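This report refers to the structure that appears directly beneath it.
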Amino acid sequence: MDPFLVLLHSVSSSLSSSELTELKFLCLGRVGKRKLERVQSGLDLFSMLLEQNDLEPGHTELLRELLASLRRHDLLRRVDDFEAGAAAGAAPGEEDLCAAFNVICDNVGKDWRRLARQLKVSDTKIDSIEDRYPRNLTERVRESLRIWKNTEKENATVAHLVGALRSCQMNLVADLVQEVQQARDLQNRSGAMSPMSWNSDASTSEAS
């Protein structure tokens with residue numbers, strides 16, 4: 001089964017009936033009332049949102065918004081795990097950004113607006129993020145980073161993030177991002193060298 005559908009099925013099976021009712025209410029502006037009356041599970045609702053392209057594997061913002069409204073941080077973590085897995089199968093730069101995002105989300109607190117502005121996220125979008133995630137600081141940070149990434153596209157790099165953090169005097173967080181990046185680089189180099197080393201050892205054994 002498609003990994004994104006597996007995620008949605010997992011989320012759906014973890015929702016209570018009252019939470020499903022709340023989700024249906026939150027989606028009134030997106031899904032018609034008659035359609036919502038037919039919804040019997042979270043998966044029914046997610047399927048409708050998929051049909052309307054409101055939900056996609058690469059665009060989980062709405063799913064995050066809905067789960068944040070329910071304060072289901074455990075389910076938000078499943079979305080994080082899904083995105084981390086998707087990044088692992090993507091280009092190395094994408095995987096590096098995902099790792100940097102996790103560090104920043106864990107370590108940037110109430111000063112997230114300053115970082116968002118440094119990344120050229122507009123005040124209008126910052127206000128919108130606050131409205132969507134009134135009680136979830138981590139999701140505010142993550143959403144602002146996502147907006148920056150979608151705007152910058154191929155110009156979105158870890159180096160750019162580190163520079164923005166240092167411009168905001170968030171040097172400790174910048175150091176943490178660089179440490180994680182260096183560890184990843186070392187791991188990647190070790191992984192690339194291992195097969196060569198194995199082949200070298202095998203050749204030596206055969207020669208002896």
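Heads up, the Cβ atoms here are built off N, Cα and C, so glycines get one too.
Original residues fill every noted site, and no substitution is shown.
Just so it is clear, the model here is predicted, and its values are computed rather than measured.
Sorting each residue of the domain 'DED' (3-81) by its DSSP state yields 54 helix, 2 strand, 23 coil. The domain 'DED' annotation in Swiss-Prot covers 3-81.
According to Swiss-Prot, the mutagenesis experiment Ser12 to Arg carries this note: Loss of interaction with CASP8. If you draw a 10 Å sphere around the CB of Ser12 (mutagenesis position), it holds 18 other CB atoms from the protein chains shown.
Swiss-Prot documents Phe25 to Arg as a published mutagenesis change and attaches the note Loss of interaction with FAS. Loss of self-association. Abolishes induction of apoptosis.
Sequence-distant neighbours of Lys33 (mutagenesis position) (same chain, six or more apart, CB under 8 Å from its CB) are absent. Swiss-Prot gives this note for the published mutagenesis Lys33 to Glu: Loss of self-association.
Residues annotated as domain 'Death' in Swiss-Prot, with sequence analysis given as evidence: 97-181.
According to Swiss-Prot, the mutagenesis experiment Arg117 to Glu carries the following note: Loss of interaction with FAS. Neighbour count (other Cβ atoms within 10 Å of the Cβ, all protein chains): 15 for Arg117 (mutagenesis position). In the three-state DSSP assignment, the secondary structure recorded for Arg117 (mutagenesis position) is helix.
Counting Cβ atoms from all protein chains shown, Arg142 (mutagenesis position) has 25 others lying within 10 Å of its own Cβ. Under its mutagenesis entries, Swiss-Prot includes Arg142 to Glu with the note: Decreased interaction with FAS.
Mutagenesis annotation in Swiss-Prot: Leu172 to Ala or Glu, described as Loss of interaction with FAS; the structure shown retains the original residue. Under the three-state DSSP scheme, Leu172 (mutagenesis position) falls in the helix class. Its own atom aside, the Cβ of Leu172 (mutagenesis position) has 10 Cβ atoms within 10 angstroms in the protein chains shown.
Here the domain 'Death' (97-181) is broken down by DSSP into helix, strand and coil counts: 68 helix, 0 strand, 17 coil. Separation of the C-alpha atoms of Ser12 (mutagenesis position) and Phe25 (mutagenesis position): 16 Å, rounded to the nearest whole number. Ranking the mutagenesis positions Phe25, Arg117, Leu172 by the distance of their Cα atoms from the Cα of Arg142 (mutagenesis position) places Arg117 first. Around Phe25 (mutagenesis position), taking its Cβ as the centre, 10 other Cβ atoms fall within 10 Å, counting all chains.
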